[in-house]
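Visitor: Straight from Swiss-Prot, here's the annotation block:
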type: ACT_SITE; residues: Glu673; note: active site, proton acceptor
type: ACT_SITE; residues: Cys707; note: active site, proton donor
type: BINDING; residues: Gln88, Phe89, Ile90, Asp142; note: (6R)-10-formyltetrahydrofolate binding site
type: DOMAIN; residues: 318-395; note: domain 'Carrier'
type: MUTAGEN; residues: Asp142 to Ala; note: Loss of formyltetrahydrofolate dehydrogenase activity. Loss of formyltetrahydrofolate hydrolase activity. No effect on aldehyde dehydrogenase activity
type: MUTAGEN; residues: Ser354 to Ala; note: Loss of phosphopantetheinylation. Loss of formyltetrahydrofolate dehydrogenase activity. No effect on hydrolase and aldehyde dehydrogenase activities in vitro
type: MUTAGEN; residues: Glu673 to Ala; note: Loss of aldehyde dehydrogenase activity
type: MUTAGEN; residues: Cys707 to Ala; note: Loss of formyltetrahydrofolate dehydrogenase activity. No effect on formyltetrahydrofolate hydrolase activity. No effect on NADP binding. No effect on homotetramerization
Amino acid sequence: MKIAVIGQSLFGQEVYCQLRKEGHEVVGVFTIPDKDGKADPLGLEAEKDGVPVFKFPRWRARGQALPEVVAKYQALGAELNVLPFCSQFIPMEVINAPRHGSIIYHPSLLPRHRGASAINWTLIHGDKKGGFTIFWADDGLDTGDLLLQKECEVLPDDTVSTLYNRFLFPEGIKGMVQAVRLIAEGTAPRCPQSEEGATYEGIQKKETAKINWDQPAEAIHNWIRGNDKVPGAWTEACGQKLTFFNSTLNTSGLSTQGEALPIPGAHRPGVVTKAGLILFGNDDRMLLVKNIQLEDGKMMPASQFFKGSASSDLELTEAELATAEAVRSSWMRILPNVPEVEDSTDFFKSGAASVDVVRLVEEVKELCDGLELENEDVYMATTFRGFIQLLVRKLRGEDDESECVINYVEKAVNKLTLQMPYQLFIGGEFVDAEGSKTYNTINPTDGSVICQVSLAQVSDVDKAVAAAKEAFENGLWGKINARDRGRLLYRLADVMEQHQEELATIEALDAGAVYTLALKTHVGMSIQTFRYFAGWCDKIQGATIPINQARPNRNLTLTKKEPVGVCGIVIPWNYPLMMLSWKTAACLAAGNTVVIKPAQVTPLTALKFAELTLKAGIPKGVVNILPGSGSLVGQRLSDHPDVRKIGFTGSTEVGKHIMKSCALSNVKKVSLELGGKSPLIIFADCDLNKAVQMGMSSVFFNKGENCIAAGRLFVEESIHNQFVQKVVEEVEKMKIGNPLERDTNHGPQNHEAHLRKLVEYCQRGVKEGATLVCGGNQVPRPGFFFQPTVFTDVEDHMYIAKEESFGPIMIISRFADGDVDAVLSRANATEFGLASGVFTRDINKALYVSDKLQAGTVFINTYNKTDVAAPFGGFKQSGFGKDLGEAALNEYLRIKTVTFEY
């Protein structure tokens, strides 16, 4: 068909392009005149294609059509007028001229919300359904016969922009094309509009957008979102006109502590809180407003209303003003359809796309001597004013982290001045626990108090979960693409590496880790873990699946892997940073947010890690850390309805309780890495020296505080005595001492209660008849030091043969030469199945044993050889689920199946 397109905007441009792709001949485009030298996108596109473009300032005068305008239109010979978005009044002489008449797009479900502000009124009235109508133009106001309608659900927090961008724009374009197709085929319906339920509302203007406070909270919320962003719902307060944006009724778990904001006519004063401005309806229900615009046009987070915005108040130097103007020119080049880049100009609302973000970052790099901005910097400061403030702060060397106040405990240790945060970390801020409750964390080397640490309460858990949920659902973390998320995790690994000596020193101070080991393992593997999973971020993908076709139609099924949401991670005390990293890296790579409960006795590296997330630019609320007791913090995380996954490493007893709580609360996804009694089988045909070396490591590594420590060594009869002799010789060479000394092999146990359990464990072994070859007692010196211990003649029925010590205690049992199946039966006679090992030169025997051992990991002629790429996790009552490797990602993802029919 020959079509005349009458209208404007990006919407009109897209409709025009799609009609041409359909093969229609657009004989002319009628759009608005250029404004400040800038042409409308529809006109620009048509001019590129050589289509005649007309820019009449008006079509009629004194109620009569202008003859010269009508003549130019009629000369085109259009068969159909398409009006995708038109702000001009088109005379009926033009509307009725084509053979097929004229069709108009209207952004509501007619006959409801006739008039120019249809989207606004859809939201203001709280309609549950929205949509658009394409109708045949007549001489009434949106009263013509219906051709096509499509509807969508209106979400509780939808605004004009979100509803338009999500549905009305993309589906409206398709709808216009479909309508023209129906007309061309001769099947387009003409359904008279019913007057039943018809409404007409006037155009929303600033003067009519004042908030009426004498109504319920939901009505106030609908008014605010219905006027967001234009014209903006406003009220008078503090002697000026305040305009509110970004309203929500989702206020669960929100604290009302803050500073009162008196509002004339309101049922109750508003409250400025850390989350934003809480408002109340006349029904005493709350709503939350996140952004406020002042009378001078300045936009700020509502939470900063009484503080002002430091970034907005920066006074620029002459050089910085010159840079700002150069950047303004860059914005003008990127946004050709914006008449003028003003302070309030929004980069994305002005038509910028993700490719333009890359361009802006690169242009700024050239303008500012190589200054490296990140893509997410643009997303966090979308207005020109905000972007310039962010840019100037970067140029001055001021980081966002400076806005976060961090209180430290400082200690001069290991030739370093340690700065250790000691408060809870919630929503990107270090805060006191409810009631300012604290507890002492102890240095196991001498039993002294390192510092007092905030002790999280149940209400603190609720706040942290709310912060994580907000970051997941509405924050930057859920909006950036996977590759940018990976870049942030790479940066976090780099920041951790820059602070590795400090982290290792804190591990030695708080957990008793030998410094040289902590540097390589506790911290080194933590860094490797974040780097490994950073690389996975943009490689998480689903599959396409062939299914039976619904003939004569066809089907396509695909799967998507999605983050589960807010995750709770509960970590043990033996590797405070490494266990945090094993779980958190996979969790974040999958796109989740997290609330972490470090072990109560070892909180300090986790809190230092929290500080490093700020330095790395991880958005606020993505990571939250709560030192505290398992009975309060761990239990509340397990019970919380907004937590969708728990990852736990710890005892089997506690793991069972967590699993039960997860089931009873909301059937959370759960992964458990629990107790172990890992068998190590040493055959006579092994490399004995290597077996001794690795056997020592399998038990005494990290003072025996090792999940996969060899809980029981089975040594073949013919080499048993020689093996024991060599082990004792090696034990005698071990230096027990201060973990910060570089030649120390064996540091203190993690905490006093654990030390006492090890003493009792050894006493029970002796009482039951096992031979104590060496050790078995506390070292006579200050601190929680325990002697490396060796037991022999351990029988299968003994307590120490069945139960985990989690300490530096080697349990040795003999087995008859050549009796492979018997020793396998003994090795598997346990409810645990975390790890295992075998030493032999016979590859056939090694593979046979590895097949039969009931454990998640089998080491052959080595031990403790974990790697970030190798899945780690147990069988039986050692738990289920995996840390590390690609398999770990699946613990923090859910699979969605999508099926199409076409």
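Placed from the backbone N, Cα and C atoms, the Cβ positions cover glycine too.
What does the local environment look like for each feature on the list?
Guide: Spatially close to Glu673 (mutagenesis position) yet at least six residues away along the chain are Phe648, Thr649, Gly650, Cys707, Leu834, Phe872, Gly873, Gly874, Ser878, Gly879, Gly881, Asp883, judged by Cβ distances under 8 angstroms.
Neighbour list (Gln88 ((6R)-10-formyltetrahydrofolate binding site), Cβ cut-off 8 Å, at least 6 residues apart, same chain): Ile6, Ile32, Phe56, Arg58, Trp59. Reduced to three states, the DSSP call for Gln88 ((6R)-10-formyltetrahydrofolate binding site) is coil.
Mapped onto three states, the DSSP output places Asp142 (mutagenesis position) in coil. Note: Asp142 (mutagenesis position) has non-local neighbours Ile104, His106, Leu110, Pro111, Arg114, Gly115, Phe135, Tyr200, i.e. same-chain residues 6+ apart with C-beta under 8 A of its own C-beta.
DSSP assigns Cys707 (mutagenesis position) to coil, not to a helix or a strand.
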Visitor: Quick one: average pLDDT across the domain 'Carrier' (318-395), no decimals.
Guide: 84
Visitor: When DSSP states are grouped into helix, strand and coil, how many residues of the domain 'Carrier' (318-395) land in each?
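Guide: Going through the domain 'Carrier' (318-395) residue by residue, I get 49 helix, 2 strand, 27 coil.
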Visitor: Rank the recorded positions Ile90, Cys707 by how many other Cβ atoms lie within 10 Å of each Cβ and give me the one with the fewest.
Guide: Ile90
Visitor: Restricting to the chain of Phe89 ((6R)-10-formyltetrahydrofolate binding site) and a gap of 6 or more, list residues whose Cβ falls under 8 Å of its Cβ, or answer none.
Guide: Trp59, Arg60
Visitor: Specify all same-chain residues, apart from the site residues Gln88, Phe89, Ile90, Asp142, whose Cβ lies within 8 angstroms of the center of the Cβ atoms of the (6R)-10-formyltetrahydrofolate site, ordered by sequence.
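Guide: My list of surrounding residues reads Leu83, Cys86, Ser87.
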